[in-house]
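> Can you keep this structure in mind? I'll have questions shortly.
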Amino acid sequence: MANIDDIEKQIENIKINSDDNKNNVSKNKNILLNGVNLKDHEIKDNVKSVDYNNNNNENDTMNEINKHVKNDEYCNKENSNNNNNNNNNNNNNLDTQINETLNLNEKFEKKNEENLCSGCKKVLIKKLSCPICLKNKIFSYFCNQECFKGSWKEHQKIHENMNKENNEKEDHLKTIVKKHLSPENFDPTNRKYWVYDDHLKNFVNFKFTGDVRPWPLSKINHVPSHIERPDYAISSIPESELIYKRKSDIYVNNEEEIQRIREACILGRKTLDYAHTLVSPGVTTDEIDRKVHEFIIKNNAYPSTLNYYKFPKSCCTSVNEIVCHGIPDYRPLKSGDIINIDISVFYKGVHSDLNETYFVGDINDVPKEGKELVETCYFSLMEAIKKCKPGMFYKNIGTLIDAYVSKKNFSVVRSYSGHGVGKLFHSNPTVPHFKKNKAVGIMKPGHVFTIEPMINQGHYSDVLWPDQWTSATSDGKLSAQFEHTLLITNNGVEILTKRTQDSPPLGFDTKDELYYN
């Protein structure tokens, strides 16, 4: 119960001030009457507290009125417009005085109500307030603890009604929010309701660099219990990777491990080709993710991205200015978009990793520079792969890619690199894609790793979204990416995730005869 200071003196002051105000209004009204043309206006008295029954005052007032009526007749002939303006001003002043008095009376009555005990209805000397009512800004006071306890059953009804009203308001709000956040009604340009969504609330004040916006997410995909899982599937933390990071060596896979990785890569290629067939205007990236997930599960594998450091989906979908790691959501694809789909599969205890960038809809809707960007990215990867062999320094890959891309006036992203893959999703070596990098290591037979250059139309810098995954170009311009998983052999390199004759075309001549001998 909260103690409140004694306000009896304040109430007395309010009463005195109220009486004074009533008398002042009465006097002011008599004075104002002298300036009103009674032939044109009717005076209505709305103030209950003003007394006009005093005969002496009536006679004096009428004498004054008669004098001014004669003056008013003369004034009307000389200047009727000025007199009408004065009358309006006088009436407005009168209304103001009346309203002030009525408001003062209302305040006085409210103060009286606040000084009555909600239990016994006695006048309070000291006020004790119900803590629940006080929290909800409801005026409810009691004499003492005993009165409060004795009135609790009856007083509790106030809380019940209050809770009912709050629940109704909350349900109504949920209905409105659900409607505005539904895929069919969602407006990505209106952030008003984003605060009510666990995913979108992080973006309320975020400054986007391009046109792509986050959309609501669907629920996390379910994985059947019989599917073999990596160590992070439940905890989201890849403990085996953290242990391996303490080492600096590059793992050399044996023949049995290479065979399992090869099978995982074949499944990864089939999955990516299937995802490519789903790309079409109007299709959402969430739908692509859901079908990719079902395809992988159907083949008794686990989608490697799912719950990896809490990544919420089974593949990555990066549209237009999104560099990499875009989270599939309810955003529908549009003709003229470019989309990168990144597939990773955990199968028979090992991972595979690959991605490609596709044109959405009519290729003529894609900007010319966008087409050139995608082609440049693809061939920069393939040219670097051609040079891979035992004895080559990993840092030279970045030199080759950067040289090829620079000739086309594009730039290479520096924030992300290729990596070792196999028993671990990410391991040594680190494979940067830009020149003058400091990567360590020399290629040896049995090394399995990825090369996955991200090429930007504008500046190479990127911005991380508040979801802690999505990376976008800093200038909002387009970005493209391609990735393969590679095996260093005794004689050169094998592309484990290579395209097949059944792979859907990329929309340009990939010159497979040069790269798939």
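Cβ atoms are placed via backbone N, Cα and C, with glycine included.
Sequence annotations record features per position, and here Swiss-Prot assigns Zn(2+) 1 binding site to C117, C120, C143, C147 based on sequence analysis. Here Swiss-Prot flags C130, C133, H155, H159 as Zn(2+) 2 binding site, drawing on sequence analysis. Taken from Swiss-Prot, the feature Zn(2+) 3 binding site applies to D342, D353, E483, supported by sequence analysis. The Zn(2+) 4 binding site annotation in Swiss-Prot covers D353, H419, E452, E483. Here Swiss-Prot notes a mutagenesis experiment, C316 to S, with the remark: 50% reduction in activity with Zn(2+) as cofactor. Increases activity with Co(2+) as cofactor and acquires new substrate specificity to leucine, tryptophan and phenylalanine.
How buried are these features, and what lies next to them?
Taking a C-beta cut-off of under 8 Å and a sequence gap of six or more, C120 (Zn(2+) 1 binding site) has these contacts in its own chain: C143, C147, S151. C120 (Zn(2+) 1 binding site) carries neither a helix nor a strand DSSP state and counts as coil.
For the recorded site, H155 (Zn(2+) 2 binding site), the DSSP three-state label reads helix.
A C-beta separation below 8 Å, combined with a sequence spacing of at least six in one chain, links D353 (Zn(2+) 3 binding site) to G268, S304, D342, I343, S344, V421, F425, T450, E452, E483, T485, T497. According to DSSP, D353 (Zn(2+) 3 binding site) sits within a strand segment.
The secondary structure of E452 (Zn(2+) 4 binding site), as reduced to three states from DSSP, is coil rather than helix or strand.
Long-range C-beta contacts of C316 (mutagenesis position), restricted to its own chain and to partners at least six residues apart, with a cutoff below 8 Å, comprise T305, C324, H325, G326, I327, P328, N340, I341, D342, N355.
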> If H, G and I count as helix, E and B as strand, and all else as coil, what does DSSP give for E483 (Zn(2+) 3 binding site)?
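Strand, per DSSP.
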> With every protein chain in view, what's the tally of Cβ atoms within 10 Å of the Cβ of C117 (Zn(2+) 1 binding site), excluding that atom itself?
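The answer is 19 other Cβ atoms.
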> If you draw a 10 Å sphere on the Cβ of C130 (Zn(2+) 2 binding site), how many other Cβ atoms land inside?
23
